[in-house]
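K.L.:
Features from Swiss-Prot:
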- C53, C57, C60: [4Fe-4S] cluster binding site (BINDING)
- C97, C128, C188, R260: [2Fe-2S] cluster binding site (BINDING)
- 38-256: domain 'Radical SAM core' (DOMAIN)
- C53 to A: Total loss of activity (MUTAGEN)
- C57 to A: Total loss of activity (MUTAGEN)
- C60 to A: Total loss of activity (MUTAGEN)
- H152 to A: Weak activity (MUTAGEN)
Amino acid sequence: MAHRPRWTLSQVTELFEKPLLDLLFEAQQVHRQHFDPRQVQVSTLLSIKTGACPEDCKYCPQSSRYKTGLEAERLMEVEQVLESARKAKAAGSTRFCMGAAWKNPHERDMPYLEQMVQGVKAMGLEACMTLGTLSESQAQRLANAGLDYYNHNLDTSPEFYGNIITTRTYQERLDTLEKVRDAGIKVCSGGIVGLGETVKDRAGLLLQLANLPTPPESVPINMLVKVKGTPLADNDDVDAFDFIRTIAVARIMMPTSYVRLSAGREQMNEQTQAMCFMAGANSIFYGCKLLTTPNPEEDKDLQLFRKLGLNPQQTAVLAGDNEQQQRLEQALMTPDTDEYYNAAAL
């Protein structure tokens, strides 16, 4: 395998300082070398266990330390989760992500988590989970169940991290990513723009991700969703061009990774989202609820896809599953119906 050069902070900073149009041009060139620019990977995210998290992440309404009005819920029943996955697939998603508000999963919950993964995989969907810190044995059990992706974000640079989270160290996050990788699961890891970080911190986050032994296959870039009751509720809004720059730099630094527009899309107008796609974003979360915060409704996403000439990307599915292509095409051509997946109703 050819040696992959490591990025330096000065190199990343230079990218952030480029004139915006030059940066977008470079990012689009890199993107076209590795991906079909008209294809966007579509995922659906479901909160399978909501609230009462012991962590103190200052941006998160699921923390038990903040009064956000969010009601805590127990781990969902397996069949409830699988029914949501069926609706997600019917609406055109190809990856189903399951998130639980835990510091780490309990051993007693592992059999249910394994059943969820197996059930989602049996539908021909890719399966993704985000459950907090994993042990080696837990990562291996999820891998054996067929889990495709595990999400565990670094959130920000190592230098700024302590201003946002104190209940989990940066090294713990890196260790979990290593255990996931060693178990044979693909890594999904990114961060948040708008925490109060500097451009140098954004560069530091992307530096950490790109310089992992193997960069994440999926890199979600979130725009802070300010939730009343959290310590960051009064943070300044993120400048759209700053966010677009972050997407573009991520694309250049991790040319073969999927760069996902995640939380915060509800706050973006169509023009900002279009520029993010131009900057190299090629994955979105689809549907109107992203764990506990709003996300654009499917029909708005499909309308934007039509305007921009974008298509949902297909993924490898199980043999005998011939409905996927038809459903993806139908999702693009059919106006909004009651059958569209609506996570907010769960």
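Note that Cβ sites are derived from N, Cα and C of the backbone, with glycine treated the same way.
None of the noted substitutions appears here; every position holds its original residue.
Set these features in their place in the structure for me.
P.N.:
The DSSP secondary structure for C53 (mutagenesis position) is strand.
Long-range neighbours of R260 ([2Fe-2S] cluster binding site) (same chain, six or more residues apart, CB within less than 8 Å of its CB): Q41, S43, G190, S218, V219, P220, I221, A281, S283, I284, F285.
Remark: C57 (mutagenesis position) has S63, D155, I164, I165, T167 as non-local neighbours, by Cβ distance under 8 Å and separation of at least 6 in sequence.
Using a 10 Å radius centred on the Cβ of C60 (mutagenesis position) and all shown protein chains, the other Cβ atoms total 26.
In sequence order, T130, G132, T133, L134, R173, T176, L177, V180, V187, C188, S189 are the residues near H152 (mutagenesis position), counting only same-chain partners six or more apart with C-beta under 8 A.
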K.L.:
Distance check, please: Cα of C60 (mutagenesis position) against Cα of C97 ([2Fe-2S] cluster binding site), rounded to an integer number of angstrom.
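P.N.:
A Cα-Cα distance of 18 Å.
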K.L.:
If I restrict to non-local contacts, at least six residues apart, and a C-beta distance under 8 angstroms, what lies near C128 ([2Fe-2S] cluster binding site) in its own chain?
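P.N.:
When sequence neighbours closer than 6 are ignored, C128 ([2Fe-2S] cluster binding site) has S43, R95, F96, C97, M98, L147, D148, Y149, Y150, N151, C188 within Cβ distance under 8 Å.
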K.L.:
Taking 8 Å from the centroid of the Cβ atoms of C53, C57, C60 as the cut-off, which other residues in that chain fall inside it around the [4Fe-4S] cluster site?
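P.N.:
Apart from the listed residues, the neighbours are E55, D56, Y59, P61, Q62, S63, A101.
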K.L.:
At 10 angstroms around each C-beta, which of the recorded positions C53, C188 has the fewest other C-beta atoms nearby?
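P.N.:
C53, out of the recorded positions C53, C188, has the fewest neighbouring Cβ atoms within 10 Å.
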